[in-house]
Structures are given as structure tokens and as C-alpha cells.
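Inspection log for the structure reproduced underneath, given as C-alpha cells.
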Amino acid sequence: MGGGDGAAFKRPGDGARLQRVLGLGSRREPRSLPAGGPAPRRTAPPPPGHASAGPAAMSSHIAKSESKTSLLKAAAAAASGGSRAPRHGPARDPGLPSRRLPGSCPATPQSSGDPSSRRPLCRPAPREEGARGSQRVLPQAHCRPREALPAAASRPSPSSPLPPARGRDGEERGLSPALGLRGSLRARGRGDSVPAAASEADPFLHRLRPMLSSAFGQDRSLRPEEIEELREAFREFDKDKDGYINCRDLGNCMRTMGYMPTEMELIELSQQINMNLGGHVDFDDFVELMGPKLLAETADMIGVKELRDAFREFDTNGDGEISTSELREAMRKLLGHQVGHRDIEEIIRDVDLNGDGRVDFEEFVRMMSR
């Protein structure tokens with residue numbers, strides 16, 4: 001037996017075959033990798049008895065006829081041109097009616113290129129019947145076409161300003177009657193056209209200025225209260241109580257009374273006092289110097305008391321109204337000449353607001369405030 005084994009091993013390759021069988025084969029040296037990278041590994045085909053072998057293992061668990069049928073159905077549905085499902089939101093069942101919120105505009109199909117085929121953006125929704133029959137869907141204002149706006153929308157609103165109502169002589173009602181004449185005088189200063197009623201009142205204004213100057217201006221004499229005011233100021237600066245004040249005290253007295261004379265005015269005043277009055281001023285000279293200044297200051301200051309005094313000068317019989325004859329007589333005294341009857345009637349007509357032919361105190365105040 002030993003000889004048989006030895007004879008068997010004498011065959012070429014028997015020893016290497018035996019080593020492979022026993023697992024003691026020599027190790028192979030690692031082969032060098034090619035430049036293109038590792039070669040793909042070859043997988044040995046499975047043995048004939050393996051479970052994955054055969055055509056049945058290559059297909060899925062679904063039968064081949066069923067998979068082909070489902071694919072054909074999907075391709076036919078895509079080729080039929082059916083509506084795609086929306087990308088956003090759930091799919092809507094075509095059998096259900098679409099719901100619309102009250103007041104919203106329904107969708108309209110796109111119009112063709114013909115302008116005559118265009119329709120309004122929205123039409124009033126019909127009244128719903130059934131369970132919702134009591135509810136009426138009203139269209140919103142923005143859904144109405146522009147041509148359907150009512151004609152009342154073009155009318156002015158009640159809050160829009162209306163032209164002021166004008167009364168007699170072109171005066172605005174509810175305003176002072178003096179404003180109409182003042183506006184006409186401003187228009188004349190700008191060169192605008194002046195109404196005829198305002199131009200007729202101009203002669204009255206020219207006659208009124210001398211009256212105001214005589215009653216309240218510098219042409220009048222000092223009132224007793226004004227003389228008493230000057231006397232108190234003179235006594236305050238008469239230090240030695242001899243009835244005279246010097247030039248320096250006169251300047252201080254003027255500043256105390258509210259007059260601010262310049263240095264040049266004080267020099268001229270002192271020269272006049274030294275030359276004509278011996279360097280001292282008594283009360284009469286003081287009134288002569290300060291009277292015109294006091295009258296010039298109060299010339300434009302007309303109060304209610306002064307207006308009542310002037311009204312009494314016109315109202316000679318004291319009945320509270322100025323008649324045509326009283327106005328003619330007062331103007332004759334103030335102006336120094338007789339005024340014609342026609343001119344007096346024009347003055348009364350311009351001043352008389354209630355049209356009774358006479359002038360009361362209220363109308364007189366409005367006349368004087370022009």
C-alpha cells in the first residue's frame with residue numbers, strides 16, 4: 001500500500017492536487033492591479049439547485065400578465081388627455097357643485113379676441129332656492145361694471161360746499177354787512193371789477209371820513225378825562241411843586257406815558273422850551289405839547305362809548321333812530337355845508353339794512369366799522 005501511494009504521488013501535479021484537497025495549498029502571490037483600476041469581480045453562477053435560479057426568480061411576485069395590463073391601463077389614461085389633478089390642494093370631485101362665498105365674483109371663462117364677446121366681470125347672483133331660499137346673495141360694489149353706476153353717484157354730496165347765498169347789494173348772508181364793502185375795496189385795489197352798489201357807497205365813505213375825524217380824530221378837542229390824565233402826569237414830575245417842569249423831566253414824563261422820543265426830538269424840544277418858554281414848562285404848555293400826541297394815539301381807537309356819543313349827535317330827538325332829516329342836519333353841522341336830499345337818501349339806502357328808511361344804533365355801528 002505504501003508503494004502504491006508513493007507511485008501515485010510520482011505523477012506530476014498529484015502533490016498540488018492533494019494539498020488543495022486538504023486545504024494546505026500554497027498561498028498565491030497578490031497580483032498587481034492594472035492602471036485602469038480593479039477589474040470587476042466575476043461572480044460564479046449559482047449551482048443548478050439554488051432557489052434563485054430559473055426564470056421564475058427573475059420576475060416579481062405579480063404575474064407577468066397582470067403587470068403588463070396595469071402598465072397598459074396607465075399609458076392609456078395618460079394618452080386620453082384627461083384633466084390633471086391640481087398641484088396644490090385636494091382633488092375636487094367633478095360631480096359635486098362648486099361652493100362660492102356670498103359676495104364673491106364667480107369665475108368667468110376667458111373671452112375671445114372679439115371685443116363684442118366680452119361680458120361684465122360679475123353679474124348679480126340669482127336667488128338661491130331650497131333650504132337657502134331666504135338668503136339673497138348680493139354682489140359687492142367692486143363686482144359691478146363701471147357702466148352700471150347709478151346717475152345719483154355723479155350728483156354732489158350734501159357735505160359739498162355750496163355757493164354762498166347773497167342778499168341785497170351782493171352781500172353774503174350770515175356775515176357782517178361790512179364785509180361786502182371791504183371785499184369790494186380790496187378788489188378795487190387789485191384792479192378787479194367792482195359792483196355798482198359798492199361804487200355808489202364811495203361818496204358816502206368820502207363824507208364819512210370828515211365825520212370820524214371831527215368826532216374821534218385829531219381835529220377834535222381833548223376830552224375831560226384826557227386832560228385829567230395829562231394833569232396827573234405833570235404833577236408826578238413836578239418835584240418842587242412850583243407848577244413847572246424842566247426839559248429833563250419832560251423827557252422822562254413822555255417815556256412814562258408810553259411815548260419813546262428819540263434824542264433828536266428831545267434836543268429840538270429842549271431848544272424850543274429854552275427859547276420860547278425860558279427853560280421851564282407849565283401845565284398849559286405841557287398840554288399844548290402832549291395833546292396832539294395823545295389825539296394821534298387814540299384817533300383809531302373807537303369804543304362803544306364813543307360810538308354812542310356819536311350816535312347821540314346824529315339822533316337829535318333821542319328816539320333811538322336817525323331819520324333822513326336828522327342825518328342831513330348832522331352832516332351839515334359836521335361838514336359845514338348842506339347835503340342834497342338825493343345824497344342823503346343814497347346814504348340811508350346803503351346803511352339801512354332792514355329797509356325801514358331809518359338807521360338804528362346797530363346799523364350805525366356797522367356803518368362806522370366799515
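All residue numbers here begin at 1 and follow the chain in the order shown.
The backbone N, Cα and C atoms fix where each Cβ goes, glycine too.
Keep in mind that this structure shows the original residues, not the substituted ones.
Values in this document were obtained by computation on a predicted structure and should not be read as measured data.
As given in Swiss-Prot:
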type	residues	note
DOMAIN	225-260	domain 'EF-hand 1'
BINDING	Asp238, Asp240, Asp242, Tyr244	Mg(2+) binding site
MUTAGEN	Asp249 to Ala	No effect on magnesium-binding
DOMAIN	302-337	domain 'EF-hand 3'
MUTAGEN	Asp315 to Ala	Loss of binding to ITPRs; when associated with A-238; A-240; A-317; A-352 and A-354
BINDING	Asp315, Asn317, Asp319, Glu321, Glu326, Leu353, Gly357, Asp360	Ca(2+) 2 binding site
MUTAGEN	Ser323 to Ala	Loss of phosphorylation and loss of calcium release by InsP(3)
MUTAGEN	Asp352 to Ala	Loss of binding to ITPRs; when associated with A-238; A-240; A-315; A-317 and A-354
MUTAGEN	Asn354 to Ala	Loss of binding to ITPRs; when associated with A-238; A-240; A-315; A-317 and A-352
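Between Asp319 (Ca(2+) 2 binding site) and Asp352 (mutagenesis position), the C-alpha separation comes to 16 Å. Separation of the C-alpha atoms of Asn354 (mutagenesis position) and Tyr244 (Mg(2+) binding site): 57 Å, rounded to the nearest whole number. Within its own chain, the domain 'EF-hand 1' (225-260) has Cβ neighbours under 8 Å at 266, 269-270, 273-274, 279-283, 286-287, 289-291, 293-294, 297-298, counting only residues six or more beyond its boundaries. Annotation for Ser323 (mutagenesis position): same-chain Cβ neighbours under 8 Å, separated by at least 6 residues, are Gly357, Arg358. Averaged over the domain 'EF-hand 1' (225-260), the predicted model has a pLDDT of 84. Taken residue by residue with DSSP, Asp249 (mutagenesis position) is part of a helix. For Asp242 (Mg(2+) binding site), no same-chain residue that is 6 or more apart in sequence has a Cβ closer than 8 Å to its Cβ. Taking Cα separation as the measure, Asp352 (mutagenesis position) is nearest to Glu326 of the binding-site residues Asp238, Asp240, Glu326.
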